[in-house]
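Asker: When I checked Swiss-Prot for this same protein, it listed these features:
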DOMAIN    28-281  domain 'Protein kinase'
BINDING   I34, G35, H36, G37, S38, F39, G40, A41, V42, K57  ATP binding site
MUTAGEN   K57 to A  Loss of kinase activity. In isoform 1, excluded from the nucleus. No effect on microtubule-binding
ACT_SITE  D151  active site, proton acceptor
MUTAGEN   D169 to A  Loss of kinase activity; No effect on MAP3K7-mediated activation of NF-kappa-B
MUTAGEN   D919 to N  No effect on kinase activity, nor on JNK activation, but severe reduction in nuclear localization and apoptotic membrane blebbing
Amino acid sequence: MPAGGRAGSLKDPDVAELFFKDDPEKLFSDLREIGHGSFGAVYFARDVRNSEVVAIKKMSYSGKQSNEKWQDIIKEVRFLQKLRHPNTIQYRGCYLREHTAWLVMEYCLGSASDLLEVHKKPLQEVEIAAVTHGALQGLAYLHSHNMIHRDVKAGNILLSEPGLVKLGDFGSASIMAPANSFVGTPYWMAPEVILAMDEGQYDGKVDVWSLGITCIELAERKPPLFNMNAMSALYHIAQNESPVLQSGHWSEYFRNFVDSCLQKIPQDRPTSEVLLKHRFVLRERPPTVIMDLIQRTKDAVRELDNLQYRKMKKILFQEAPNGPGAEAPEEEEEAEPYMHRAGTLTSLESSHSVPSMSISASSQSSSVNSLADASDNEEEEEEEEEEEEEEEGPEAREMAMMQEGEHTVTSHSSIIHRLPGSDNLYDDPYQPEITPSPLQPPAAPAPTSTTSSARRRAYCRNRDHFATIRTASLVSRQIQEHEQDSALREQLSGYKRMRRQHQKQLLALESRLRGEREEHSARLQRELEAQRAGFGAEAEKLARRHQAIGEKEARAAQAEERKFQQHILGQQKKELAALLEAQKRTYKLRKEQLKEELQENPSTPKREKAEWLLRQKEQLQQCQAEEEAGLLRRQRQYFELQCRQYKRKMLLARHSLDQDLLREDLNKKQTQKDLECALLLRQHEATRELELRQLQAVQRTRAELTRLQHQTELGNQLEYNKRREQELRQKHAAQVRQQPKSLKVRAGQRPPGLPLPIPGALGPPNTGTPIEQQPCSPGQEAVLDQRMLGEEEEAVGERRILGKEGATLEPKQQRILGEESGAPSPSPQKHGSLVDEEVWGLPEEIEELRVPSLVPQERSIVGQEEAGTWSLWGKEDESLLDEEFELGWVQGPALTPVPEEEEEEEEGAPIGTPRDPGDGCPSPDIPPEPPPTHLRPCPASQLPGLLSHGLLAGLSFAVGSSSGLLPLLLLLLLPLLAAQGGGGLQAALLALEVGLVGLGASYLLLCTALHLPSSLFLLLAQGTALGAVLGLSWRRGLMGVPLGLGAAWLLAWPGLALPLVAMAAGGRWVRQQGPRVRRGISRLWLRVLLRLSPMAFRALQGCGAVGDRGLFALYPKTNKDGFRSRLPVPGPRRRNPRTTQHPLALLARVWVLCKGWNWRLARASQGLASHLPPWAIHTLASWGLLRGERPTRIPRLLPRSQRQLGPPASRQPLPGTLAGRRSRTRQSRALPPWR
């Protein structure tokens, strides 16, 4: 069904297929209520189609929290549909009628708790093993399918007619494992289930814990902590150790099985599959043990109901002649206890044992409206019958009740079908024989019509019988207890709702705070991203500006380079033209000169003249060509040189520009990083403040919810105390009514053999007048009896109920507890009466209230005076209590000792198989343990210690004369020290064995394996033994051992006068200078250890070579003003200025001086090299004395104060450039010197 659907809606096909469409009232007949629980009621019914007997569980889903109830019903139906195992209850179907779900299952005779109810004794161990084996098989089936029962207890372990053990009541079960909900019955809950809401999930091992508690319940008739409030039991289960079997009569297999089931850590607890292989459940046992137990229980139930029937008939027929007078209500009240005594539990709250008091949502939600919605027609019929009975008189009403019980008795062996035509109740052959007693008249004078009508109504109600192991009084008592315990279930459900509400409130608060944190982080992230985006935009803008500057500078440099080259080329052209012009003029002049020379010599032939002139011209042209070529070569070299120089200047200028731009970029980035860091720090502070506020809000909410929870728990505890007081009043009033009238007459008589009561001590105050002689009216007598038997025992009952919880309450809470109880706490004068009245209870209660069994917390707080002062047990009270308990019985103000046989007869003890001490029951032949006497501890004798010290000193003196006996002294010293430490003879023998084994193993290792000489091994053994003896004697404070050794060695050497004097002087020096030497050695040792590897240091530290005292001495700042840090911080070492310098300190000073001189020499050589000529620098570099310094590529950042965020400063134009071609000038930079 979807979460938002209506309860009872079948629109969802998956939900609709879970329920049958038929009308259950037409399919099932003879519905009779056979049990009650927190879920509602269980009815016996018969299927009209095949006459099969079934059990119907009616669960209402109307009223408050109807959706939750509907979901729980769907969950249980789905769970039951999946079960297919002989050890689980069989599912027959589920029907819907008038907002009530009819869950039909197979019918079982009863539960394991019914066995305890009927027999009033624990089960035998073989019976517990059989029941546990069947339950384990069912749990193993559930756990193998990832299912958890979560409510395993004796009340949910059912027994069928064939003797099968079946698991029932799956209202708290979980289909998915692991689970994390707080579900189950408090006393059977596992610790992980109790802590599931706070700590995490659990699995099927919680059923193993519940099974262990169920074993204790079957062995002791009640689970552990059963006398405690349910809420208090939850805290004890979660915090205390696991419970164990109290009696010592059980076998070791059973004890081991229970201990295995009750392992506190779930990982150590075995699974159900593993427990099926345990010897406790696999031991041989009779195959019919369950059948025999069922048959014996049926016989006991028959005897109980027959006894109840005889008592009721005797009372009714004896009082019948008096008519419906004033004595009838009184007799009804006297008959009422018999109805309850037949099936009364000895525990304080029987409602926890029989009905399923689950804390699941289904059980809580269906516990209130189950009766009203399930049996409207039956209630109308019962009202009509009650009106008729009121008209007919009390005799007819009691007779109808009696015959109802009779009909229930007669049908325990088989299912009987009676003919509808028979209208006589005694025509049934299975009715018990009722022999008339001598006191019974042959015919009752009551009207015949009244008796016959009552019989007819009883027959109509019980015309068909059914097999069961539950008495009629038990069923009626369960109905009454269900009505009484509805407040408790509502209290538990309210507590669970409060826990759920608190958890939802915390989850809502955490989700809201998580949303605030996410919103805060998103806002901070947006702010950071916006700032980073702004920084990115600024960086891109700066990069574009730098790129524009670089491109502009590059274009300008290229233009200037082209102009520079054109200028040089123009000059070179002019030089070449001038050269060519000069060559022409020179050629003409030379040509004229040659012609003149030829004319001066006319004898030369003309041809020769022409040839000579031609040669001269060629030579001249060749010279001119060479000169022109040389000029061109020089011009080219000059052009290349000038170009290289100009490019170098331009590159240096570009490099300086790039450095300026890069410096500006880095400064900008550093500024942005500083701003981002400041923003992150501010955001971190804001986030930390927000988290601190949220943590404070969460802590305040948790504290408020915890306070509300504690207030609710305290209110529940006070309400529980009030309810227990009311129950105790009713119980004591019933006990007073059950006592013979002779006891009331002898109430003031003193039993023989008791001393007179001491005024102001235990017991009621003595006024000097006998109780018989004191005038009192019948009403005052009843009030006196109620006060003596009711109010005085309420305080003891409250003290027993509270237990350790009451002892651990604060005085303010105890004062509130006393005020809320409605009656003032008893004064110290009433302690005797408290104990007296409590002794006259049941045997289990008497054993629990023995004074020696009280813990100091329970014994210290007894009551509270009206003025608010607390009274404590005194020594006089304890002595009086001890004296009274030693007598075997105590004085009671209104009761006398009743024999145990009479009590059993009045209580209607069942006739069954007797129990023996082997079953876990206390033997009646064993007398009760006397209270322990408080003896003053006597002082321990010092003689054994003196003897051991003297023996060790003597052995040391004897061994000192011969060093070869040192290993023997060690072997003797080890067992003596072990025995002296409290181990006894066993420890001494173990120490001697260890010493011998160690000596033998060392001999085998050293002499046999390593071939060590025997003399060397003996010397090594003597040294080791000497060190061990001295160490052991020093550790155990046996100073006689080293003194004996030293004395023996001194006496063995006669000439020891001078050595003794030297030793005395050395001892004086050691006493004076010893601490300083020890500190120095310790510091040196620690410094050596600290230079080791971490693994070696850790190993030595584990061996004890490093101590905290030495570390604190080495690092004094870690132990400043009493504060010891875990991180050693080296502090300044305080030195005495008068002491001489350490040699290492002098070497360090020399090293510092050498480094200073080296640095000065390097600076001087660098300055000298800057002033040397180039050839000298090249010569020294070729020799290897100098080397060139490479300029770094990392720009030098300016300090924060000198940073300029604006554009770089204007630069002067480079030398050699035109001044008028740029609008801004640029400063020239000097070239760095050559290194």
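Heads up, the Cβ atoms here are built off N, Cα and C, so glycines get one too.
Keep in mind the model shows the original residues, not the substituted ones.
Source: prediction; values computed, not measured.
Give me the local environment of each listed feature.
Answerer: Its own atom aside, the Cβ of I34 (ATP binding site) has 20 Cβ atoms within 10 angstroms in the protein chains shown.
Every protein chain shown contributes to the tally, and the Cβ of D151 (active site, proton acceptor) ends up with 28 other Cβ atoms within 10 Å. The secondary structure of D151 (active site, proton acceptor), as reduced to three states from DSSP, is coil rather than helix or strand.
Cβ neighbour count for D169 (mutagenesis position): 28 (other Cβ atoms within 10 Å of its Cβ, all protein chains included). Secondary structure at D169 (mutagenesis position), as computed by DSSP, is coil.
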Asker: Any idea what the Cα distance is from K57 (mutagenesis position) over to D151 (active site, proton acceptor), rounded to a whole Å?
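Answerer: So the alpha carbons of K57 (mutagenesis position) and D151 (active site, proton acceptor) sit roughly 17 Å from each other.
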Asker: Within 10 Å of the Cβ of H36 (ATP binding site), how many other Cβ atoms are there?
Answerer: 25
Asker: Tell me the Cβ neighbour count for G40 (ATP binding site), meaning other Cβ atoms within 10 Å of its Cβ, over all protein chains shown.
Answerer: 28
Asker: Count the Cβ atoms, other than its own, that fall within 10 Å of the Cβ of K57 (mutagenesis position), considering every protein chain shown.
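Answerer: Excluding its own Cβ, K57 (mutagenesis position) sees 24 Cβ atoms within 10 Å.
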Asker: Over the domain 'Protein kinase' (28-281), what is the model's mean pLDDT?
Answerer: 88
Asker: What is the Cβ neighbour count of V42 (ATP binding site) at a 10 Å cut-off, with all protein chains included?
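Answerer: Its Cβ has 24 other Cβ atoms within 10 Å.
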